[in-house]
Amino acid sequence: MISFGNVSALQAAMPQARNEILNEGKLSIGGKEYTINAATQEFTRANPTSGAVARFFEATGKLFREGSTQSVAKAITKAVFDNEQGQAQRLQTSSSVEHGQMLFKDANLKTPSDVLNAFAKLDSKMVKSHAAELSQLAERAMTEVMLETDSGKNLKALIGDDAVKSLAVRVVKDYGGGVAAAQKNPEVRINQMQAVFDMEVMHLKAAQRHIEGLASTDLNQGVYAEGLPEDAFNKAGVTNNVERAAAWIINASNSKGNDAENITSLLKEYATNGKDLLNMDNLKELHARLVPNVERDYRGPNISGGTLPSSIGGEGMLKQHIEGFLKENPVADKDLGKHLFAGVIGYHGFTDGNGRMGRMLYAIAELRNDSFNPLAMNAENSLHGIK
């Protein structure tokens, strides 16, 4: 067994002796054995002397020599676990409960809500010395709580497990309030974030009803068939369908610096390369080439009166739409472009360039059918349904 005469000797041996102590699972200080409780990252006195009288004299002698058994155990715990290596181990745990049990030294924490409630007991010294880790733990626990709410479960049913987890992390970071909120009243923040999730569900379901409803609609008549006059977008009077499509995409975009050469090149390539347009990875690849250097990687849920969902929720719905709904409910080749246009813009699954991407896919589908019919604004609005 690894042995030290006193706590000071242990402290002097750190951090070199740390791994050996962890592998051993125990150590001796002043002739007394202490074992590791892995669940709480702490040491406890092992095999105390039997008999009440003997334990009394042991404790009394220990107290006079170097403090109580409990204080020695705390000092060992601090030396071995209150460092970067101990923090790294805590951050690698699989849940906020495991993390919280280790950081707060409390095996009675059984749920993420228990972890959040434990923040109320923190003193200012602990908050200051472990600020970054406490912030991560608070966000982690709030995220796990959110996923178990009815709002979280409803959102998961729409966009899937991975997407709802990603969105929960972002929402908690934006609205959770961190350590201060966890200390004060985490339930208030949880309720507020549930309202954000509920708005997201409402927007996604509204988009889903509209977009999937197009599958039972004749898109070759009425407003859906309205075309844009040639002179409204084709100022140069080009006659090649690829060039006409490029002119239409550029004319409709509000973004500055559209690369006409790049758009034309992509149209030529995808018109003949046969890549599956009902594959999300293929769409992401095309989007990255069409809209390079996107400045942001996330658009949050709309809570200020608009109807757009978050980019994460929108992407999740778009993936399910093209890889699930449209494959299970196939549409005519001549209508595929309109359905892709509606899905990309209606769900708004990219952080930027949704309009360009929707028009690009519409144009590619048209070109694969050896035609190009430019959509009028009324047709576009009726297809994507965004108010």
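We count from 1, first residue shown onward.
Quick reminder: no glycine exception, Cβ is built from N, Cα and C everywhere.
Contacts of N354 (ATP binding site) defined by a Cβ separation under 8 A and a same-chain sequence distance of 6+ are given as V344, I345, H348, in order along the sequence. Reduced to three states, the DSSP call for N354 (ATP binding site) is helix. Residues or ranges marked as ATP binding site by Swiss-Prot: I76, T77, L122, D123, S124, G353, N354, G355, R359.
Per Swiss-Prot, the feature domain 'Fido' maps to 278-387.
Cβ neighbour count for R299 (mutagenesis position): 20 (other Cβ atoms within 10 Å of its Cβ, all protein chains included). Following the DSSP three-state reduction, the secondary structure of R299 (mutagenesis position) is coil. Looking at Swiss-Prot, you'll find the mutagenesis R299 to A noted as follows: Abolishes adenylyltransferase activity.
Here Swiss-Prot notes a mutagenesis experiment, L308 to A, with the remark: Slight reduction in adenylyltransferase activity. Secondary structure at L308 (mutagenesis position), taken from DSSP and collapsed to helix, strand or coil, is coil. Cβ neighbours within 10 Å of L308 (mutagenesis position), excluding its own Cβ and spanning all shown chains: 19.
While the structure shown retains the original residue, Swiss-Prot records the mutagenesis experiment H348 to A with this note: Abolishes adenylyltransferase activity and its ability to induce cell rounding in host cells. Reduced to three states, the DSSP call for H348 (mutagenesis position) is coil.
All chains included, 25 other C-beta atoms sit within 10 angstroms of the C-beta of F350 (mutagenesis position). Listed in Swiss-Prot as a mutagenesis experiment, F350 to A is described as follows: Abolishes adenylyltransferase activity.
One mutagenesis experiment named in Swiss-Prot is D352 to A, and its note says Abolishes adenylyltransferase activity.
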- Pop the Cα-Cα gap between F350 (mutagenesis position) and I76 (ATP binding site) into the table, whole Å please. 51
- Item | Integer Å distance between the CA atoms belonging to R299 (mutagenesis position) and L122 (ATP binding site) | 34
- Task: Please state whether DSSP places L122 (ATP binding site) in a helix, a strand or coil.
- Result: coil
- Note down the number of other Cβ atoms within 10 Å of the Cβ of D352 (mutagenesis position), including every protein chain shown. 17
